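S.K.: One structure, pasted below without further comment.
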Amino acid sequence: MAAAAGAPPPGPPQPPPPPPPEESSDSEPEAEPGSPQKLIRKVSTSGQIRQKTIIKEGMLTKQNNSFQRSKRRYFKLRGRTLYYAKTAKSIIFDEVDLTDASVAESSTKNVNNSFTVITPCRKLILCADNRKEMEDWIAALKTVQNREHFEPTQYSMDHFSGMHNWYACSHARPTYCNVCREALSGVTSHGLSCEVCKFKAHKRCAVRATNNCKWTTLASIGKDIIEDADGIAMPHQWLEGNLPVSAKCTVCDKTCGSVLRLQDWRCLWCKAMVHTSCKESLLTKCPLGLCKVSVIPPTALNSIDSDGFWKASCPPSCTSPLLVFVNSKSGDNQGVKFLRRFKQLLNPAQVFDLMNGGPHLGLRLFQKFDTFRILVCGGDGSVGWVLSEIDSLNLHKQCQLGVLPLGTGNDLARVLGWGSACDDDTQLPQILEKLERASTKMLDRWSVMAYEAKLPRQASSSTVTEDFSEDSEVQQILFYEDSVAAHLSKILTSDQHSVVISSAKVLCETVKDFVARVGKAYEKTTESSEESEVMAKKCSVLKEKLDSLLKTLDDESQASSSLPNPPPTIAEEAEDGDGSGSICGSTGDRLVASACPARPQIFRPREQLMLRANSLKKAIRQIIEHTEKAVDEQNAQTQEQEGFVLGLSESEEKMDHRVCPPLSHSESFGVPKGRSQRKVSKSPCEKLISKGSLSLGSSASLPPQPGSRDGLPALNTKILYPNVRAGMSGSLPGGSVISRLLINADPFNSEPETLEYYTEKCVMNNYFGIGLDAKISLDFNNKRDEHPEKCRSRTKNMMWYGVLGTKELLHRTYKNLEQKVLLECDGRPIPLPSLQGIAVLNIPSYAGGTNFWGGTKEDDTFAAPSFDDKILEVVAVFGSMQMAVSRVIRLQHHRIAQCRTVKISILGDEGVPVQVDGEAWVQPPGYIRIVHKNRAQTLTRDRAFESTLKSWEDKQKCELPRPPSCSLHPEMLSEEEATQMDQFGQAAGVLIHSIREIAQSHRDMEQELAHAVNASSKSMDRVYGKPRTTEGLNCSFVLEMVNNFRALRSETELLLSGKMALQLDPPQKEQLGSALAEMDRQLRRLADTPWLCQSAEPGDEESVMLDLAKRSRSGKFRLVTKFKKEKNNKNKEAHSSLGAPVHLWGTEEVAAWLEHLSLCEYKDIFTRHDIRGSELLHLERRDLKDLGVTKVGHMKRILCGIKELSRSAPAVEA
């Protein structure tokens, strides 16, 4: 009661507290000044929303104030309002009015695919699952803002609309809004920037920005288009303000732009920057800048085809435009930066994001061009995607493809010369320039075909060997088959009648003995009368086949007896001394073509003979198989006999299938020569082969049909394991053709005869892997799919590969892969050692830059690897350690073969990991064939051409200016000029006379100066040789003569500065020196003639160009002080004032030179020691000490002056 009394009296019921608002309602308000700070929440019911037409809907992640508070919400865009709630079935939806809204990406790299919806009173930050979904939402919101109809297919055409593509960013210097002209807020000038044209805006001003983004089509240019006699052209597209600090006006070459206000202009295409007052002085037509070769001008996009795709016309100025595909996910989202930079450099309509629609739209746009280039910015997977789309549109003959490495491995980019990685988007102009100078190479592309079929798995070799060794009875049975095969081979290949008859007799006895022994063995193992009857029928069939063969032989014998001469041989076969030839062929070996088309007339029934031989072989094989089956059934009841039967029946099939794939119809009766006779220890597999012939009867050994493409000789295959192959062929009885064909019989008979039944899984451009490397790649792909945030950078990806490789080093998942797969190269079975994987290489770069083949040059066994020779390299993967070591050391012991086709059979019931160019999957049991598909044109960086071109450009800078044309000066000389040229002609004649006189006694001078003297004499004869007309001398002939004599003077002085100065006598040296001095004096007088002054001596501009060229070749930026410049000028002035060449100086000229260096105190010393010009050029530090120059500063000044004289004087006079 007390408690009740103390309680307050009950009043009216209090309303329940309002529910807390959803997280989605407390979005961050716009913080910029002038924006309302109060957020009014509006809600709608699902019924109200249902009445409106939906534009787009889906789940997005909504951020509030931090990532920790981000929530998944369901968004619906209907009309000009955005609705969101927790789920699609929610009743209450929050709404955002989009009347004055703008949308922008949230960051520069935008790793989380976020975008911001900016309204006058709030800012809504949303994150999509991927970039494509984000761009879909941005495009839908833009169309709503623009009051346009949105269709889901329009997202890929967004850059044709002319609207700005905003993203939020900060700036390192004051930046101004292009809408309100005020500075962007904050110390970092945070605001919005258009990713294409760099239009700047406040977030509140973005909605008021005009749609004047960079032009893409002819319609977007509008009324500013220029029409002239050459057609239509594009004017400059100007954007005001926010110029870089180093901006200079293109017209007046003065600094422009400002950090205090929005002023001056920049062209979005040619990047020209001008003052507002100079803008009218610039040419109206835009030259499109340094990248004009790669740019598609907007005037070329002027129509749309029936499918809604833009069509590009082919203007004359656009011969090989560039189509750019960027994978925005590649390289830790570095692709987003490259995507924006390419849109700024080129036409945005020629830049496409592979994550937003793929390559189809871009290729459709460019397919009308006769030739165009493609640049794929991404990894090897992106390149394969683009090439596959090129296949579907059949554009291989029109386009050349280059690669900019943004992925993880980038193997193809390494091989093509574009490097292993590219992270700096500021280098794109230089990259585009290198792409224009690239050369073209063909890239082989290979189809990876698959046919799924369950194939029995082979057992361990050791177990098989033991089982075979325990049973001598089975070995004797198999011996009969070997004997039959050997004698059949002699009958088919021998042209000697006696050999054929003797082989036929032995064959008859062997078959009879074989039937008798089979009968005895069959009585021991079978008691059923039914099975006895079956065996009796098979033996009777065998007897019929033998009779048919003998009858055919008799017919042939009768035909051959009528001719006097023996027939020619059917085929040439390698004869081994011990009868154990090698199946493996050397480099130049080829399989002998089928003997059927070249059969002589006396062997008319030879086709029947082959058929009879094969039938006989089949019959024997059927009897043996039936015997084995009966033994299997009888002995399956006991444990000991079960092991014997398994060792007989299974191992024979497995070892057959391991080393001998089916022949199909691709091989004929012929074998290549053996390559090696080396004897090595036999593996368990080879021991088994040595005990049994592994021959199986099959129709596959029939001769090919005439005219069949598969009947052609096999291509050369180079195999590294000659010892293994020699062991195989040595185990076959007699080394005969039939025995070698029997080894190729298909024990399962399950492979389709043609590729029509195969399915193309993918196309290989780089490499194919099965086993260990594919397992690592598959694990990495699965981890990247589960945790994409852990695999966003190239460094992290390489670390993950290392971790997964170390894991496989311990687990050894595929340590017995040779028991799970069989390998054929060009139709030849390859016995495999113990390995964990097989790699098939098309390019010499594997798994991120490893040269897994182990070399780039040709050797005695293999040709040099190349990606344009239609040859694959096959290598073995022994383990993770080998893959790691091969990155440092070029290993070669794991090479298997070089071939043109590869076939891999997967045995058992379980699939095996397979990877192509880094994309991995688990391939079910069956067959995999790798065959050549086509070739693609690729752009390869040509460093040699770039170096040569750069040298040529430097040389062009150093060359003298071209002589002015006759139109720049009078056609005839005046009287004063004619008098001056007469004096010049006299000096020229003296110089030529002196050179010819000295050349009579010095053959070296004649050889060195003959060309220059002849050219000067001809030009002199042209001027003075004919009678002078009343009009005077022709100025063009005079100009040519002056130039020739300048060249002659330079070459003569250069010759005298070398060893020739020591060979001449003093009178000859003095005679030639005086002639050269007079020529120099006449050339300096020509400087008074305006149209000859440029030819007479280099001007200041040329000197500057020479200096720049020297500086650029040095590779360093050197600061030259004012004192050093003045000193160099003094040296040049001293040299020019003294007139004569340095090596002709006397003591007076040397003293004058010292006076120019302000070292008058040493004049007497140099004169007393008779230091002349030739000695001066060879003075060294110790010589100066001996002369009495003790001060270090004076010594350095003299040595630098001497160096300058010997280096710059000839260059200036040349």
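Glycine is no exception: its Cβ is also placed from the backbone N, Cα and C atoms.
Quick paste from Swiss-Prot:
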- 53-146: domain 'PH' (DOMAIN)
- 317-451: domain 'DAGKc' (DOMAIN)
- Phe369 to Ala: Decreased interaction with AP2A2; when associated with A-372 (MUTAGEN)
- Phe372 to Ala: Decreased interaction with AP2A2; when associated with A-369 (MUTAGEN)
- Phe748 to Ala: Decreased interaction with AP2A2 (MUTAGEN)
- Trp1145 to Gly: Loss of homooligomerization (MUTAGEN)
- 1145-1208: domain 'SAM' (DOMAIN)
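Are these features on the surface or tucked inside, and what touches them?
M.R.: In the predicted structure, the domain 'PH' (53-146) carries a mean pLDDT of 83.
Cβ-based neighbour count (10 Å, all protein chains) for Phe369 (mutagenesis position) stands at 21. Following the DSSP three-state reduction, the secondary structure of Phe369 (mutagenesis position) is coil.
Counting Cβ atoms from all protein chains shown, Phe372 (mutagenesis position) has 25 others lying within 10 Å of its own Cβ.
In the three-state DSSP reading, Trp1145 (mutagenesis position) counts as coil. If you draw a 10 Å sphere around the CB of Trp1145 (mutagenesis position), it holds 25 other CB atoms from the protein chains shown.
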S.K.: Taking only the Cα atoms, work out how far Trp1145 (mutagenesis position) lies from Phe372 (mutagenesis position), in Å, as a whole number.
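M.R.: Each residue's Cα considered, Trp1145 (mutagenesis position) and Phe372 (mutagenesis position) end up 62 Å apart.
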S.K.: In the domain 'DAGKc' (317-451), how many residues does DSSP call helix, how many strand, and how many coil?
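M.R.: Secondary-structure breakdown of the domain 'DAGKc' (317-451): 58 helix, 35 strand, 42 coil.
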